[in-house]
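Enquirer: Below you'll find the structure I mean.
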Amino acid sequence: MTGATILVADDDAAIRTVLNQALSRAGYDVRITSNAATLWRWIAAGDGDLVVTDVVMPDENAFDLLPRIKKARPDLPVLVMSAQNTFMTAIKASEKGAYDYLPKPFDLTELIGIIGRALAEPKRRPSKLEDDSQDGMPLVGRSAAMQEIYRVLARLMQTDLTLMITGESGTGKELVARALHDYGKRRNGPFVAINMAAIPRDLIESELFGHEKGAFTGAQTRSTGRFEQAEGGTLFLDEIGDMPMDAQTRLLRVLQQGEYTTVGGRTPIRSDVRIVAATNKDLKQSINQGLFREDLYYRLNVVPLRLPPLRDRAEDIPDLVRHFVQQAEKEGLDVKRFDQEALELMKAHPWPGNVRELENLVRRLTALYPQDVITREIIENELRSEIPDSPIEKAAARSGSLSISQAVEENMRQYFASFGDALPPSGLYDRVLAEMEYPLILAALTATRGNQIKAADLLGLNRNTLRKKIRELGVSVYRSSRSA
């Protein structure tokens, strides 16, 4: 829609000049101002086909002006620019009815493209205005990578689209899921999280979908599942790559038909739940290995969102440190200041545990060190002390990997820790043996390209015994091509 009039408001003269020149070259009529009062006068008079405005101006904040604009001219697209590149800025822009949000500095080509799309669209449905009552900062970071995540989340807030979050362990996948829920249309419903890796495989279906009385040994009463608990809200499926095949089939039915049955039940139950899934695995590789359903993958991967590792957004570390120090202060710990050399050293660290590792370090420093200022020397000592010192970790460091018994011991330690002061459900011995059998049989079948005779010989099992275990454990049998 060349020839359209663009109203530009920014108190920075250089930005006004750049936008005036770029938009004029693109064929638009441009009117520029440095204040909100003039912008509002133009809009109230019916001038302009689109607005490009900064958030902070000398006389009024654009977020205060936006509701008046949307009330007076609900079809007028408003693009918001801001140097305050935070998650809440993106959310406020969306909630107040902005067409889009651009963090400064931005790409002019991208801006012109957004303007073209906005002007080409039919009249837009007015956005629901929300009370700006939450000033918390659920996500922290001003890097380019985080800006893109903020923009995607802002666009998803008022939808029920299924989201697949990928990223390394500790990157904040559950935080993103919670932010999407807390600031989205389902905020008044429950947020329910379940970690597939922390639940025994034979209990996952019951945990997800619930079970009826007498559905299996030990089911003495009816139990609600996570889907029922999350009704009207959001269900976060963490470590989705660890979900067994039977549970995957049930989940696919929910996504396809919007209903499920409890374990042992016959009556379908309608489901009104937004699903957000997360994994640190390569699910496409799992599909090729026969461990994950391809049709389920595409049902879950409607909107993919990859969270970057902390080493790829090291510029966010000072903001994250300040955030964690503030959290520690709220918990009654002393306020600490990190000197610049300490921060630079932290920015250079690879952080294999990502944001979770950084948070643990900051909490440890605020709790254990009497110094008001955290120096480079303190950080060096702490990072050096992270060299493994337990017998298991020392063995792993020497060999480069954990032995099977060490891996089991470490896994069981984490498993018991996940229950806090409580104990896991009874029957742990049989569950652990089953957990060991599954990967062992799968590895043997993979090594023998699905040949059960060779796999049985490799395992030292009778062929019929192997077949029985394959059925009981739900091991996926597949054959790989011999040719490269």
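Every residue gets a Cβ built from N, Cα and C, even glycine.
Keep in mind that what you see is a predicted model, and the values were worked out from it rather than measured.
Not my notes, these are from Swiss-Prot:
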- 5-119: domain 'Response regulatory' (DOMAIN)
- 139-367: domain 'Sigma-54 factor interaction' (DOMAIN)
- 167-174, 230-239: ATP binding site (BINDING)
- Asn464 to Tyr: In ntrC283; appears to be constitutively active (MUTAGEN)
Enquirer: Roughly how many Å lie between the Cα atoms of Asn464 (mutagenesis position) and Leu237 (ATP binding site), rounded to a whole value?
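Expert: Between the alpha carbons of Asn464 (mutagenesis position) and Leu237 (ATP binding site) there are 36 Å.
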Enquirer: Using a 10 Å radius around each Cβ and counting other Cβ atoms from all shown chains, which of the recorded positions Thr234, Asn464 yields the largest count?
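Expert: Neighbour-count leader: Thr234.
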Enquirer: Using DSSP, tally how many residues of the domain 'Response regulatory' (5-119) sit in helix, strand and coil.
Expert: 54 helix, 26 strand, 35 coil
Enquirer: Including all protein chains displayed, how many Cβ atoms other than that of Leu237 (ATP binding site) lie within 10 Å of its Cβ?
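Expert: 23, counting other Cβ atoms within 10 Å of Leu237 (ATP binding site).
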Enquirer: DSSP on Lys173 (ATP binding site), three-state: which is it?
Expert: helix
Enquirer: Identify which of the binding-site residues Lys173, Glu231 has its Cβ surrounded by the largest number of other Cβ atoms within 10 Å, counting every protein chain shown.
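Expert: Going through Lys173, Glu231 one by one, the largest Cβ count within 10 Å is at Lys173.
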Enquirer: Mean pLDDT for the domain 'Response regulatory' (5-119), rounded to an integer?
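Expert: Overall, the domain 'Response regulatory' (5-119) comes to a mean pLDDT of 88.
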Enquirer: Looking only at DSSP and grouping its letters into three states, which state does Asn464 (mutagenesis position) belong to?
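Expert: SS state of Asn464 (mutagenesis position) = helix.
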